[in-house]
Structure formats: structure tokens, C-alpha cells
Amino acid sequence: MSKLPRELTRDLERSLPAVASLGSSLSHSQSLSSHLLPPPEKRRAISDVRRTFCLFVTFDLLFISLLWIIELNTNTGIRKNLEQEIIQYNFKTSFFDIFVLAFFRFSGLLLGYAVLRLRHWWVIAVTTLVSSAFLIVKVILSELLSKGAFGYLLPIVSFVLAWLETWFLDFKVLPQEAEEERWYLAAQVAVARGPLLFSGALSEGQFYSPPESFAGSDNESDEEVAGKKSFSAQEREYIRQGKEATAVVDQILAQEENWKFEKNNEYGDTVYTIEVPFHGKTFILKTFLPCPAELVYQEVILQPERMVLWNKTVTACQILQRVEDNTLISYDVSAGAAGGVVSPRDFVNVRRIERRRDRYLSSGIATSHSAKPPTHKYVRGENGPGGFIVLKSASNPRVCTFVWILNTDLKGRLPRYLIHQSLAATMFEFAFHLRQRISELGARA
């Protein structure tokens, strides 16, 4: 297959709508976005990563205390040794000041990051600077080395723990909380600008559409349509899962400037990654296709069960249930990857299909269904929020941009680097087969 012509490459830039704003992406109410990312006053008082940091600070104090007690527990007795180290304190021989230093770190860090919930590094900078300076001076001027192993152990452990706390806060706590806050603000901006769903129906003569799909009136919302049919509790849960997956996909699209480039190929396909709060590393395939968006919508989104005819990365695809016009449950079996090292996996997903002014969207997430319980034949994988997006070109209806967002847990004991390599390779292979399918359909036409 030849590379993309230069003029088609230029069309790529025009075909991708501006996704820097979620205003044209989110199609959900403020209540849904708030459910995904609640406002600060309704979120947990302390994030998981901050709570882990506070536990580590507590461990610092307890560990230093334990080592000090062990040092005090000699033949002369703990009480006599305490009097000698505290009441008859001597800077050169006492370990009491190292315990006080650990308590200083404990009280200062918990006050700043647990009680006051500060989001700045200045508190830990002070505690680490004081700890480091004090320990260096004490090692130089004291006679602790004459006490044997503990003369080495306590200062070294105290120094290492202080710097581990600094690393944990600066590289884990603050960046992750800032990322979650940025996602929340992006969702709030999107909700404020309002949804832009395309409610007009496409004619059946253009391409196949599922029975009663998008058949509601122009002004009907999902809730109004759902109200006309009584859903079971499980069906309502499927609908909710589909909407939540769509909201996360919309937020990922809105963060395109934060996508991290991973690799590309000779056809112009590019794979990016992004860290999504609560879901982890997500892979994104972006490729230009020289065909109308409706054709890709037909082949990839509306008829997933026929994808096995041309997509070699999938060996089986079955629709287990159509919950309502926009929501369905699918069962997929992926082909092996990485030369057979990654064995085939099966997935059960809930999918939500939406048609908008500038794009077609199929988003999904892992779920369970009684028709396909886990079996010994395949390892049951779990997909996080992801899906297919077909972006229309504003200037040329004969071209489009295809985006595949993939967040998956393949389960099994596989090295992380191998999983990442196999996912990127699978995405490139999918794009290759999709391009071949488009060429075949074009030749038939």
C-alpha cells in the first residue's frame, strides 16, 4: 500500500475538528459529569495517593522509634538509657535528637498535607532541608560510630526516609492531584458550554442502521426515550455504563494537546498515550482515511459483528443484547499478539453509539452478561473507557479522521512493556486492515 498523497495529508489537518474545547464533544448532562468527577467539596477529603503519603510519613516516625527502642534495650535497661539520652543529653552520643527529628517531619508533614491539605512543596522542602543538614552535621561531629551498627543505621535510615518522602510527594502526589483537577475543570467547562448532539436521522438508503436506532424526535433526550420503555435494573446499569464511558472518551478527545506521542508508521498512522485518572494508561490511534465518514461508521460502528470478515485482529464478535437504540452488549475475541506470546483474550463490553454534527462515536467499557460468563478457553480481559470516533471533514466530505481509544487490562502475568508493544502493534494492524477494507469497497463501487 502506498503512502498518503500530500494533498490528502493536508486534508487531514482540515478534517479534524478542534477538540481543544469539550463544548462540541460532551453530550451528557451536568449530573453525569459531576458523577464522574465530583466537585472538590463533594470529593473525598484526602485523595488515595495523598493518604498513602501520610501513611508513609507515619511509617517514618514508627520505624525510627522502633530502631531507637532497640538501641535502648541493653543490659542496663531501657529506663536508665532513656535518662542518659534525654535528661543527660549529649549531642555527640545521643540518639534522642534523631527521634525528635523524625517527630518534626511527622508533625510538619501531616499538618501541612493532611490537616491543611496544601498543594505546594514548601513544607516538605523545609523538613527535608532541616533533616539533611542536621544529620550531616551530627555524623561529622558526633561519636555515634563508636556505638557499632546503630551508629551507622539510624542516621542513614533517617536520611533516606526524608528523601523518599520528598520524592513521593513531588513525583506522585502533587502531579496526580493536579491532573485530576485539570480533568474536573475541563468537564465543568464542557458542561457550561452545553451539548451539541446531531439529532437529525440519516436516511436508510445511505447505509444500514440498527432497528429503531436514533428514531426519536429531534427534541427527545435519552431520558425521555428511556421513559417510554420500562428497563430492568440491569438494563439501566448498562445504559449508565455506556454514558459514563462516552463522557470519559469525550474528555480524552478534549485533552489532545496532552497526548504523548509514542510511534507512527509509513502510512501516517500515529499512536499516542495519555494517563487517565482512575483508569491508567490509555492508547490512542489517530489515522487519516480517504473515504466518507459514513463508510467507516457503517463498517466499524454499526456492524461490529461483520468486522471479523476483514479485521484480522479480531476472531469473533457477537451482539449479545440490544438494550435500547443507543446501547448494546457485545462479545469480542481478540487474536493473539506479539508472535503468540500474548494469547487470545475475550471481552464483554457495553457499547454506546452516538451520531453528532461533526462525528460518529462508539464508546464502551467492560461489563458482564449472563450469556457469556468467563470460560477456561480464553483469558477474560477487561476494557476501560474507550471506543471508536469518526471525525468528519468540514471542507471535504470524501475524507475523514479515525480515532481509536483503547484502555485495556489483558490480565494474566504479562510484562508491562510487552503489553504496551502488543497494543501499539495491534492498533497499527487494525488501521492497515481498515484501509484495505475501504479500498475493497471503493473498488466494488
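For all residues, glycine too, the Cβ spot is worked out from N, Cα and C.
The domain 'MENTAL' annotation in Swiss-Prot covers 46-217 and rests on sequence analysis. Confidence in the domain 'MENTAL' (46-217), given as mean pLDDT, stands at 79.
DSSP assigns Tyr89 (mutagenesis position) to coil, not to a helix or a strand. Among the mutagenesis entries in Swiss-Prot is Tyr89 to Val, noted as: Abolishes localization to late endosomes and leads to mislocalization to the endoplasmic reticulum.
In Swiss-Prot, a published mutagenesis experiment is listed as Tyr113 to Ala, annotated Does not affect localization to late endosomes. Counting every protein chain shown, the number of other Cβ atoms lying within 10 Å of the Cβ of Tyr113 (mutagenesis position) is 23. According to its DSSP assignment, Tyr113 (mutagenesis position) is helical.
For the mutagenesis experiment Ser209 to Ala, the note given by Swiss-Prot reads: Impairs VAPA and VAPB interaction. Does not affect endoplasmic reticulum membrane location of VAPA, VAPB and MOSPD2. Is unable to make ER-endosome contacts. Does not accumulate cholesterol in late endosomes (LEs). Does not interact with MOSPD2.
Among the mutagenesis entries in Swiss-Prot is Asn219 to Ala, noted as: Does not affect localization to late endosomes.
Taken from Swiss-Prot, the feature domain 'START' applies to 230-443, supported by sequence analysis.
According to Swiss-Prot, the mutagenesis experiment Asn311 to Ala carries this note: Does not affect localization to late endosomes. DSSP gives Asn311 (mutagenesis position) a coil state; it is part of no helix or strand.
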(request) Rounded to the nearest Å, what's the C-alpha distance separating Tyr89 (mutagenesis position) and Tyr113 (mutagenesis position)? Just drop the number here, would you? (result) 32
(message) Is it possible to get the count of other C-beta atoms within 10 angstroms of the C-beta of Tyr89 (mutagenesis position)?
(response) 11
(message) Distance check, please: Cα of Tyr113 (mutagenesis position) against Cα of Asn311 (mutagenesis position), rounded to an integer number of angstrom.
(response) 51
(request) Identify, in sequence order, the residues in the chain of Asn311 (mutagenesis position) that are 6 or more apart from it along the sequence and have a CB within less than 8 Å of its CB; answer 'none' if there are none. (result) Phe430, His433, Leu434, Arg437
